[in-house]
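Undergrad: For reference, Swiss-Prot lists these features for the protein:
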type     : residues                                                : note
ACT_SITE : Tyr49                                                   : active site, proton donor
BINDING  : 20-21, Asp44, 160-161, Gln184, 210-215, 263-269, Asn273 : NADP(+) binding site
MUTAGEN  : His269 to Phe or Arg                                    : Reduced affinity for NADP
MUTAGEN  : His269 to Met                                           : Strongly reduced affinity for NADP
Amino acid sequence: MTTFVKLRTKAKMPLVGLGTWKSPPGQVKEAVKAAIDAGYRHFDCAYVYQNESEVGEAIQEKIKEKAVRREDLFIVSKLWSTFFEKSLMKEAFQKTLSDLKLDYLDLYLIHWPQGLQAGKEFLPKDSQGKVLMSKSTFLDAWEGMEELVDQGLVKALGVSNFNHFQIERLLNKPGLKHKPVTNQVECHPYLTQEKLIQYCHSKGIAVIAYSPLGSPDRPYAKPEDPVVLEIPKIKEIAAKHKKTIAQVLIRFHVQRNVAVIPKSVTLSHIKENIQVFDFQLSEEDMAAILSLNRNWRACGLFVTSDEEDFPFHEEY
């Protein structure tokens, strides 16, 4: 059974990776080390998570121990929206690279399609609390990122949270040198993303699913929000296969040839979440999970929903 997805660059991206959003400094280092020991090779990072330095320490320690080689790892990071101008993009990238203590990234993504005003704040607002946008677009950012590939600092480029119209704009960009190899999006039984996944795959773009467990620890959860980890149908499927609910939620993506990056800092969960290659969900199981879709999102920069390039107004 294959454990990776092949990108258009011929690189192999492991189907299960470790997410690091919300992993607190002080815990993320041990989590990454435990994950390497458990067999993870794909690590999903981002400038805006403010914990890349510890992730880098963990990777370096494991390389020194000869537990893993750099070339066997698949390290991903993301450019935040306040750095879309080329000079700022270079600075942000250099900080990511030095924090991660690497000399190249396997994949560099545009984290979110809307540009935000440059400055110290990740979410800049005026005195009225309105989010300040940037004149620079994701197309400007892409040009700078392409130079990183040409310099050998990044192996491949991708996007995150893009709808298919935005991907289309990028693919049709005059003078495009490097096509996106991935689109990383929220995906779980309440947001199955069937049309977007179909579109991406038709364009040779791999999909990475974030928040596959419904992001239960997101800081802005409302009490009335649905809880993906408590869906009765998933519990039933898990019991039938003698697997955990999380394992079924992760396996659901693997069987769609979608990479998946569950986040955990709990040792037992880290081990469990990658043990998804020894069972198969039936066609009935898959159909039942897909039927749960309600286009419900746990994540998104909803404060910018009135601005240009907000990605989630479109059907897909």
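Using the three backbone atoms N, Cα and C, a Cβ is placed for every residue, glycine included.
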Undergrad: Counting other Cβ atoms within 10 Å, pick out the least crowded of the recorded positions Lys263, His269.
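TA: Among the recorded positions Lys263, His269, the sparsest Cβ neighbourhood within 10 Å belongs to His269.
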Undergrad: Enumerate same-chain residues with a sequence separation of six or more from Tyr210 (NADP(+) binding site) and a Cβ-Cβ distance below 8 A; give 'none' if the list is empty.
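TA: Gly19, Trp21, Asp44, Ser160, Gln184, Val185, Glu186, Cys187, Ile261, Cys299 - these are the non-local Cβ neighbours of Tyr210 (NADP(+) binding site), listed in sequence order.
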Undergrad: Within 10 Å of Tyr49 (active site, proton donor) by C-alpha distance: pick out those among the recorded positions Leu213, Lys263, Thr266, His269, and say none if nothing qualifies.
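TA: Matched recorded positions: none.
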Undergrad: Just name the winner among Ser160, Thr266 (the binding-site residues) by count of other CB atoms within 10 A of its CB.
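TA: Counting Cβ neighbours within 10 Å, the top one is Ser160.
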Undergrad: Measure from the Cα of His269 (mutagenesis position) to the Cα of every one of the binding-site residues Thr20, Leu213, Lys263, then give the nearest.
TA: Lys263
Undergrad: Tell me whether Tyr49 (active site, proton donor) sits in a helix, a strand or coil according to DSSP.
TA: helix
